[in-house]
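Under mutagenesis, Swiss-Prot gives Arg81 to Glu with this note: Does not affect PIP-binding. Swiss-Prot documents Lys85 to Glu as a published mutagenesis change and attaches the note Reduces the PIP-binding ability. For the published mutagenesis Lys86 to Glu, Swiss-Prot gives the following note: Does not affect PIP-binding. Swiss-Prot lists Lys89 to Glu among its mutagenesis entries, and the accompanying note reads: Reduces the PIP-binding ability.
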Amino acid sequence: MRLAIMLSATAVAINFATCSAIDQTKVLVYGTPAHYIHDSAGRRLLRKNEENEETSEERAPNFNLANLNEEMFNVAALTKRADAKKLAKQLMGNDKLADAAYIWWQHNRVTLDQIDTFLKLASRKTQGAKYNQIYNSYMMHLGLTGY
């Protein structure tokens, strides 16, 4: 009898301590005064962008989705290793191009097996392991992962 009372009292105390700790963290997170946030802290490491577009550094080439050739992403039609490798390298180097490819593949119902065959053709030595990022990103695009 005494053990049951001690266990229930312990459970109540733990519940009370947990609930009060959660309320305090909400106050700390939502109640941060604005004067503690420094405006320059978030921008300290960023470089100033130059206004002249010709001299500013380009991180990625200009990309226009309207100019894409539909046959470019057709992995089923790729039979030459050089073409497959070229497309895989382009997809690895340009996120916008990769996103466009994922959308095109999803629209044309390209299966993961076809993507795997394409990647194995692109890198025969590693059996496609070199381009796992493309395969995994396409899986995430399709929503087949736990994220």
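A Cβ is built for glycine as well, from the same backbone N, Cα and C atoms used for every other residue.
For all the noted positions, this structure keeps the original residue and models no substitution.
Shown here: features listed in Swiss-Prot, placed on the structure.
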{"residue": "Arg81", "record": "mutagenesis position", "Cβ within 10 Å": "12"}
{"residue": "Lys85", "record": "mutagenesis position", "Cβ within 10 Å": "18"}
{"residue": "Lys86", "record": "mutagenesis position", "Cβ within 10 Å": "13"}
{"residue": "Lys89", "record": "mutagenesis position", "Cβ within 10 Å": "13"}
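For the recorded site, Lys89 (mutagenesis position), the DSSP three-state label reads helix.
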